[in-house]
Structure formats: C-alpha cells, structure tokens
Amino acid sequence: MTNIEPVIIETRLELIGRYLDHLKKFENISLDDYLSSFEQQLITERLLQLITQAAIDINDHILSKLKSGKSYTNFEAFIELGKYQILTPELAKQIAPSSGLRNRLVHEYDDIDPNQVFMAISFALQQYPLYVRQINSYLITLEEEND
C-alpha cells in the first residue's frame, strides 16, 4: 500500500480548521468595512494563505506517495486528487484556483485586489470545510484498508 502518513495530514487538517474558525470572524463583514480596515485585510490575506498552503502540503504528501517522482503545480495537484476520487472532481475543480490566490498573496505577483480577497473569504468558508471532510474520509478509507 501507500506510505501516506496520516499524522502529517491530520496535523494540517487541524490547522485548516483553526484557520477557518478565525476566518469566520470576517464572514459577516461588509465590503466597505473590509476595504476601510487595512488590518482586517492583512489578517484575512494571511488566513487564506495559510489555509491554502496547508491544503497544498496535504495534496503534495498524498500525491508524492501515490505517484512517486511525478510533480504537479499546486493547481494540478487539486485536480489530480479529484482524478483519484480523494476529492470529488467537482470540489477539485472549484477549489484548485485558490492556489492562484495563494501565489499572489505570497509572491505578490500582482497588486493584491482587496475585492478579490474579500470574495475569497466566503469561498474558503464554503469550500475548505468540504475539502477537510473529503480528506478525512480518505484517511478513514486508508485506515480500513490497513486493518
């Protein structure tokens, strides 16, 4: 079987959960309030970056064990997990673009558009709990296969 280490994945899933809990504080903020608070913009940008990075780390760990030697872009890694039915193909397609926002936040490729980041808050709060559930289901499947 694979040498996937559940503890690596579980640790990152817990981090995603903690980050999502903090991001929920911004769930009902108005766009005007968000745009007028540089501090809130920085906090949400960082939380979105951390959520996405933890998912990327999970994806990389799983794929490195399933397809040793093959490398994927962060976007492709989400799609690949959909092909393996670890994520539903629908979720994989929906969530994969979040890796692009993460790259913009980390590397500041372009000016960061606070309107885009604002919209990403509700997206992350909807999609990443699904990601966590589907990865947890995959871990349960692995555990059952190893019993």
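Even glycines carry a Cβ here, placed using N, Cα and C.
Swiss-Prot documents Arg12 to Ala as a published mutagenesis change and attaches the note Most protein is di-AMPylated, but a small amount is tri-AMPylated. Quoted from Swiss-Prot, the note on the mutagenesis of Arg46 to Glu is: No longer dimerizes. Residues or ranges marked as active site by Swiss-Prot on the basis of a curator's inference: Arg102, His107.
Feature map: annotations from Swiss-Prot on the structure.
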{"residue": "Arg12", "record": "mutagenesis position", "DSSP (3 states)": "helix"}
{"residue": "Arg46", "record": "mutagenesis position", "DSSP (3 states)": "helix"}
{"residue": "Arg102", "record": "active site", "DSSP (3 states)": "helix"}
{"residue": "His107", "record": "active site", "DSSP (3 states)": "helix"}
Inset, instruction - Find the one among the recorded positions Arg12, Arg102, His107 whose C-alpha lies closest to that of Arg46 (mutagenesis position). - result: Arg102
Inset, instruction - Compute the C-alpha separation of Arg12 (mutagenesis position) from His107 (active site), stating it in Å without decimals. - result: 22
Inset, instruction - Enter the number of other CB atoms within 10 angstroms of the CB of Arg46 (mutagenesis position). - result: 14
Inset, instruction - Based on Cβ atoms within 10 Å, give me the single least packed residue among the recorded positions Arg12, Arg102, His107. - result: His107
